[in-house]
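Chemist: The following block contains the structure, expressed as structure tokens.
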Amino acid sequence: MSVPPLLRPPSPLLPAAAAVAAAAAALVPGSGPAPFPAPGAAPAGGISFHLQIGLSREPVLLLQDSSGDYSLAHVREMACSIVDQKFPECGFYGLYDKILLFRHDPASDNILQLVKIASDIQEGDLIEVVLSASATFEDFQIRPHALFVHSYRAPAFCDHCGEMLWGLVRQGLKCEGCGLNYHKRCAFKIPNNCSGVRRRRLSNVSLTGLGTVRTASAEFSTSVPDEPLLSPVSPGFEQKSPSESFIGREKRSNSQSYIGRPIQLDKLLMSKVKVPHTFVIHSYTRPTVCQFCKKLLKGLFRQGLQCKDCRFNCHKRCAPKVPNNCLGEVTINGELLSPGAESDVVMEEGSDDNDSERNSGLMDDMDEAMVQDTEMALAEGQSGGAEMQDPDADQEDSNRTISPSTSNNIPLMRVVQSVKHTKRRSSTVMKEGWMVHYTSKDTLRKRHYWRLDSKCITLFQNDTGSRYYKEIPLSEILCLEPAKPSALTPVGATPHCFEITTANVVYYVGENVVNPSSSPPNNSVLPSGIGPDVARMWEVAIQHALMPVIPKGSSVGSGSNSHKDISVSISVSNCQIQENVDISTVYQIFPDEVLGSGQFGIVYGGKHRKTGRDVAIKIIDKLRFPTKQESQLRNEVAILQNLHHPGVVNLECMFETPERVFVVMEKLHGDMLEMILSSEKGRLPEHITKFLITQILVALRHLHFKNIVHCDLKPENVLLASADPFPQVKLCDFGFARIIGEKSFRRSVVGTPAYLAPEVLRNKGYNRSLDMWSVGVIIYVSLSGTFPFNEDEDIHDQIQNAAFMYPPNPWKEISHEAIDLINNLLQVKMRKRYSVDKTLSHPWLQDYQTWLDLRELECRIGERYITHESDDSRWEQYAGEQGLQYPAHLISLSASHSDSPEAEEREMKALSERVSIL
């Protein structure tokens, strides 16, 4: 087939650029219609004219092809493309064959002259695009969907059968045209009735000037056959790349697409008589929505009505409103296409679901939540310039089973087991208005515009400008009290209303000018910011800001009474108890700064009022749990009180009220999961993984020595002390932790399913080897960016199949030692699973560079707890044998430490831990 001519609307560039652009485009092999022109004068042999569609007029340029001829077919293609982009709701299947072109001829009696051949079009003509009478009503109704695999964060339902889309990721298909959602099993049954509302754009906006978009499409557009190889969308859709319609979105050229039912079947069904539905009461075993009102069918059984012919589901109250459009039982090749049919239909796939190379920003954009395999994308991109593949061959290829070279596992993500907690807007203004005050250092009463947010009180010069007089951070407020007699009050001055006490100054706020026995003279209005009522509202607002996370329904007042209401006790890590201490007097909690959430509570950022030290405060709502579980709520505190190790997060203290428990811990930089997802490839290099895993194992060794099993080990619970490339890590979240002896077993439900060992999932007894399984999963997800197991298959079967556990992408880049360690940790039989010390002795972790990195970390933090002095001579000898440089400062450090009694004591303690574990 000859190279088609280029169709481009003119753009305001220089004539020289026009010739260069046109020549370059003409030299591109296999290039299709390039929608945007090189500007200025038309190239030799080119014809510039206008296409008019209704009230819209677009300039285009028709160039000669390689044979020197013009093609009317490409004028039609350009017209279809303009219709699709400017009037997507008006396009339909087969538009190309159902349009006529007329040339405006003012000199003729019949102004519109039918264009039969391309030579009828002259320079500067106005060509009218008219819909042929052969376009039937059925043509307008047939609009195929553009279906792509999609991952949902919120519960979603199939718009065909009404049932919920199940799974963690890739639960179903979303149409790019209309945004509807479907099961994969329903894709072959849904009618081709896409509305295309998501693709619509204003029809009065000219396409001229969008050169970057249209030019880009020219690079990808080839001679498009009548039946596209991928999902058959309306004619204009298949002639352009996705980047044309969705600027800035991820290209879907290599994503998995699904084809709906044959268009011929839709034409056949159009001729069928539509009759009323035959509804019968139905009991649903899965969550299902009414297909009329799109609301959930509630109840345990007999939730709604279902048509016994077409399986349409609805509420009883909605049945009278449902249109009489039942087509009965629709079958093709003996397969029932009604929504309720559960038959497994083989899908036609446009390309492989290549997702072993994960994007670090998984599902950040809900509309573009697909992930692609980079290697396969490059391979397909190289073959894209070649000749078109045989459609039948592609169809046979698409029906094959998934290749072991690609991973079908769940991509790594943050697993939340509790109610979804949204992050509140930062610095939200809680109250603002005029207020007066004086201080313990300056008795002159001043008036400012106060603005209270979640972190501070700002005293502005006026209510509109940005200049301010002073900031009072809430974390520095030590006390908020009603007014007391003060020697600083000037003689004869009106008293203040309440006091704000900080470490350096006391603010006397408000002016109590109105006494109960008198009223303002001449009934005059008080100046803004003056009066007891205004001051009282400010006092309450500040009290709420000081203790922002309070139980629902509890009232917060000021003064000593409120302290007695919400204060019970404080339990410090040294087990001392102080009665009637309010957490808001010691710490400021920032409700905007949500650090994390789990099954037992939410973690907020906070600050110690006197020292200004940053802390993390976990708030546990006791009202969410039955009385029997209250002991479990204190489990984390009880364990952390007895743990003092650099690899475990430090517990500062614990407060408790009748409704809540406040656990105050040291605040760290972030977590390991964030580090994995934010890395360049969505996974960590081996040397960083070794560095982190060694620290985790050392902390676990200390826990197991104390007979403590974490039971919920995952990257979210491994915190980073800094933003360094090689940070110190600490274990946190001991809410599931258990005291388990060396040979003891427990059966209680613990942990996060994605990281749990099989014995827990099967309700069998477990021991401390449970944590070692979790370490194996952490190593796997760190190196690959995916979870090791597919949710649809048995774990034991998947472990036996190495081809699916370790697909070449990315495991061909990872050492065999790492895979060997993972295999020894992911052992279904507990007795075969590696222990902590055996894991630390594995060749993958016995690495010289890792040892050096860990020693540098210990030097940086000033404490040696990861490596041991007994290994120094071994690694120094290894460096000499391999010709590697051994850091001189480590030699001097090891010599000085070996002579100290503290070093001997630490050595004996570490030795006793190892012996106890072994």
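Even glycines carry a Cβ here, placed using N, Cα and C.
At each noted position, the model has the original residue.
Sharing the features that Swiss-Prot gives for it:
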DOMAIN    428-547  domain 'PH'
DOMAIN    589-845  domain 'Protein kinase'
BINDING   Leu595, Gly596, Ser597, Gly598, Gln599, Phe600, Gly601, Ile602, Val603, Lys618  ATP binding site
ACT_SITE  Asp712  active site, proton acceptor
MUTAGEN   Ser744 to Asp  High basal kinase activity, loss of phorbol ester-stimulated kinase activity; when associated with D-748
MUTAGEN   Ser744 to Ala  Loss of basal kinase activity and phorbol ester-stimulated kinase activity; when associated with A-748
MUTAGEN   Ser748 to Ala  Loss of basal kinase activity and phorbol ester-stimulated kinase activity; when associated with A-744
MUTAGEN   Ser748 to Asp  High basal kinase activity, loss of phorbol ester-stimulated kinase activity; when associated with D-744
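Where in this structure would I find these features, and how exposed are they?
Modeler: Averaged across the domain 'PH' (428-547), pLDDT in this predicted model comes to 81.
Look at Val603 (ATP binding site): DSSP puts it in a strand. For Val603 (ATP binding site), the count of additional Cβ atoms within 10 Å of its Cβ stands at 21 [all protein chains shown].
In the three-state DSSP reading, Asp712 (active site, proton acceptor) counts as coil.
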Chemist: Count the residues of the domain 'PH' (428-547) that DSSP assigns to helix (H, G, I), to strand (E, B) and to coil, and report the three numbers in that order.
Modeler: 21 helix, 39 strand, 60 coil
Chemist: Near Gly601 (ATP binding site), which residues of its chain come within a Cβ-Cβ distance under 8 Å, counting only those 6 or more away in sequence?
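Modeler: In sequence order, the residues whose Cβ lies under 8 Å from that of Gly601 (ATP binding site) (at least 6 apart) are Lys618, Ile619, Ile620, Asp621, Val661, Val663.
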Chemist: What whole-number Å value do you get for the CA-CA distance of Val603 (ATP binding site) and Asp712 (active site, proton acceptor)?
Modeler: 17
